[in-house]
Structure formats: structure tokens, C-alpha cells
Amino acid sequence: MSDKTKTNEGFSRRSFIGSAAVVTAGVAGLGAIDAASATQKTNRASTVKGGFDYDVVVVGGGFAGATAARECGLQGYRTLLLEARSRLGGRTFTSRFAGQEIEFGGAWVHWLQPHVWAEMQRYGLGVVEDPLTNLDKTLIMYNDGSVESISPDEFGKNIRIAFEKLCHDAWEVFPRPHEPMFTERARELDKSSVLDRIKTLGLSRLQQAQINSYMALYAGETTDKFGLPGVLKLFACGGWNYDAFMDTETHYRIQGGTIGLINAMLTDSGAEVRMSVPVTAVEQVNGGVKIKTDDDEIITAGVVVMTVPLNTYKHIGFTPALSKGKQRFIKEGQLSKGAKLYVHVKQNLGRVFAFADEQQPLNWVQTHDYSDELGTILSITIARKETIDVNDRDAVTREVQKMFPGVEVLGTAAYDWTADPFSLGAWAAYGVGQLSRLKDLQAAEGRILFAGAETSNGWHANIDGAVESGLRAGREVKQLLS
């Protein structure tokens, strides 16, 4: 292997691959579910045209990559999938903590998310429900650090008011949510931030703190940087209905974890899968593509499908240079700087939920599991990693005890997606002015195709968007290689 490295915030891309301490820093009692079972050693018989090593190379082993590889494999193309990490899943990550299956990344699915739901039906995968109904206790933490306990009914009534006011024109702006720029109004609103609209809504202190918390989570950033149309589009994808939308976002997870669906898709694909293989360069040559890995291996293919997160493009050399539109996206990046945290406390707190306003760290807190014997496992989503060191157990304990005084923290498990050099950010989120330029991000460039949740038309912040983009890439491969 070469000694060349590329760095992000002090982390070596090469050292990250072999360092579980970096991948799961700050984790107590964590055991990653074996993703290697999806690795294929054989490929469906095919005749590689043009003297290339493969018909198709897919870069990235998340849901977009697994979907694209499956589509290409089933079309008879000899397909190789390269994943930089030592695991599959991309920005999903099934693991275990305190005896429970957990998800560090994308998790929730729903029948209103058509692409991922169809895949679950295809492979016979059911759902498990999170305990987010019939809540026992709800809290809000304001930006000044004060905490207010509110009845679940009052809490729910106020977030509904705030959210419906925020998205009041979603039907008008996105009558066809899977065609994002169908209306001129969508393009016009792309000049506005979520904060611009929140300021006009006349919300109460509670409602403003609730919607700030929620929108900071979607952004993985402060709401002044978060483009308004992206939120309206997601709401439209959920049927322009608050109850339906909330059900898509917080209720159902894939039985057996996200890795179960990844494994099923890749097993079906017949693709060859290699992990711990970062790609450093992609060059279009002689009617095909030459891919260079970080140990200087050269792999050739008729087509390459890039499914890695947008924020990592800057670590890959493209020849010829990518279009100006893509270069602008690469320079801007996508917003989200979020992290995921699980906390095991000794006390049985029951079914709890809490928001914390955007300047506070623990923006979304909910019960993952609870019992008198177990205590409580809290699932916590952090909008901006800079608000807390998720690997500092003392800091985490202090914040949890502000919300739930007197609890004893038994363990924590964390994943900082921005510190992961193969993500450099969390879930997809568009800044002001980005959604209207989505076509630039989606467009194929010669023999290089682009997928990933950021490039999807519909549920861009969800697993469904990644699957959608992988299906599109599969169609585009067929058009190029037919």
C-alpha cells in the first residue's frame, strides 16, 4: 500500500480505514454487525466490451451504490463496487449498543417513500417501531439553557402549528414533489432561508424553539443557511400532510437493520465488492474510464457511477475537470454537520421526547428502548457537531442531566459523520440557492455518472432518495452501454 494520505481535521483517510477507535470513537459496548457477508466473490457471466476490466465500477457502498450495483448486475454487466470504509452502508450504519440494535445514520422508512419501500417488499423485510407514540413526557430546552416540561398533548399541538405554518404553501410550490423545479415559485423561493420564513410566522416562544430545533436538525446547520424549498419538498413528498409526514420521519425502521437491506441488494447483484479501497482519481480515456485507488491500483471500466457524498468529491481528482456547475457544488458542499449519539441511563424514563433549540447540542432526544431492567436508551441527534464533543462522556452526561436531572449515565455510543473522511458530513441538506441547481449535480459527464441522496429528486434527506438515485444510475448505465 502507498503511504500517501489525504486528511480531514487531523484524521488520515488511510488510518481511518483500519481504526475502529476513529470509526466509533467514544462508544461503549459497541459491536458492529458484520457487513462483509455481502461481499461477492463471483460475478454473473458477461463479456466486457472495449477490453476494460469491468463494464461498470460503482464507487461507494451505501444505498445509492448498492442499488446501482444491483441494477447493473441484473442487466448482465460485470460490476465492481468499491467502498472506502471497512464496512458497507455509507451514511447508514447498523450496530449494537447495550444489547440493542441501533442505527448511527439513516434509519427511518415508510410506505410513502416508494423506492425504499419497494425494495423492502422485494426482499421480504418488515419494520420495527420506535416508541414515539403515547409519550409519557415531553421537554423543550431553549437557547438560554432553560428547560420546560410540557404535556405531550400541548407539545404536539404546538409543533403542529409551527410546522404547518412553515409549510403552508407546499402544495402550491411542489404539486409534483419528484419534479423539484416544476413551478417557477420553487425557483423563486430558493433565494430564501428557512429562518427568513420563520421570522414571518408570528410563533410563540415554544413554537419557535420547536421549529428551530427541527429545522436545525434537517439542515445540520443553523437555519439562516438552510434553503427553504428543500423542507417544503420533503413535506410535499409526505403527502402535504403533517401527520403523514411525521410518520415517515420518526416511526419505522427496517427489521434487521439497514445493513440487512444493503446485504440483500448486493447479494442479488452478483457484483464483486471490495471494501477498504478509497478511490483517489477518475479519468475518462479511450471510450471508458480509468479509476485509481489510494494504493495506486488502476482499474478500467466502460462506465463509473460515483455514489459517494458530495463533500468528499474534493478528495477525488477528475480528468477532465468536472463541469462548472458541479465545481460550484463541490466548493459549497452540502450543509449537514450532524452527529448521532446514544446514551444508556440507569433509570426507566419511559417514552420521552425532547427538542433543544438550535444553539443547544441535544436537538432531538427520544426513547429508543426502555424497561425497569434495562433503564432507558436515549437516541439523540445533534444538528451541529461543534456544539458538543460527542466522544466526551462527561460533557454528554452534563447535557443529558440538564434535561433529565439525577439520571445516571451508564454508557454512550457516538458517530461523528463530519469527522468521517469518507462522509465529511451527515444527511443531505441544501443551502440557500442550491436546490434550483440540482440538475447540475445530477448530470452525467461523459462516462461518469452521479448518484447519492443529494442527487435525488424526492426524499433527498432519506434512504429513499439514495435508492431513487441508484435506480436512475442503473438506467443511465444501460443507455451508455447499450
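Backbone N, Cα and C atoms are what each Cβ position is placed from, and that goes for glycine too.
Keep in mind that this structure shows the original residues, not the substituted ones.
Of all Cβ atoms in the shown protein chains, 27 besides its own fall within 10 Å of the Cβ of Ala84 (FAD binding site). Here Swiss-Prot flags Ala64, Glu83, Ala84, Arg85, Arg91, Trp108, Val279, Ala453, Asn462, Ile463 as FAD binding site.
The annotation that Swiss-Prot gives for the mutagenesis experiment Thr381 to Val reads: 2-fold increase in KM. More than 10-fold increase in KM; when associated with V-250. Does not affect kcat significantly, but shows a small decrease in catalytic efficiency. For Thr381 (mutagenesis position), the count of additional Cβ atoms within 10 Å of its Cβ stands at 17 [all protein chains shown].
DSSP gives Thr381 (mutagenesis position) a strand state. Taken from Swiss-Prot, the feature (S)-nicotine binding site covers Thr381, and the record attributes it to experimental evidence.
Listed in Swiss-Prot is the mutagenesis experiment Trp427 to Asn, annotated as follows: Loss of activity; when associated with W-462. In the three-state DSSP classification, Trp427 (mutagenesis position) falls within coil.
Looking at Swiss-Prot, the entry for mutagenesis of Trp427 to Tyr says: 2.8-fold increase in activity. 7.5-fold increase in activity; when associated with Y-462. Unstable, loses activity; when associated with V-462. Residues near Trp427 (mutagenesis position) in space but far in sequence (CB under 8 A, at least 6 apart, same chain), listed by position: Arg91, Gly105, Gly106, Gly220, Ser336, Gly338, Ala453, Ala461, Asn462.
Quoting Swiss-Prot on the mutagenesis of Trp427 to Phe: 3.5-fold increase in activity; when associated with Y-462.
In the three-state DSSP assignment, the secondary structure recorded for Asn462 (mutagenesis position) is coil. Listed in Swiss-Prot as a mutagenesis experiment, Asn462 to Tyr is described as follows: 6.5-fold increase in activity. 7.5-fold increase in activity; when associated with Y-427. 3.5-fold increase in activity; when associated with F-427.
Swiss-Prot gives this note for the published mutagenesis Asn462 to His: 12-fold increase in activity.
A mutagenesis experiment is reported in Swiss-Prot for this position, Asn462 to Thr, and the note states: 2.2-fold increase in activity. Asn462 (mutagenesis position): 27 other CB atoms within 10 A of its CB, across all protein chains.
When Cβ atoms from all protein chains are considered, those within 10 Å of Arg91 (FAD binding site) total 27, not counting its own. When the Cα atoms are compared, Ala64 (FAD binding site) and Thr381 (mutagenesis position) turn out to be 23 Å apart. DSSP assigns Val279 (FAD binding site) to a strand. Comparing Cβ neighbour counts within 10 Å across the binding-site residues Ala64, Val279, the minimum falls on Val279.
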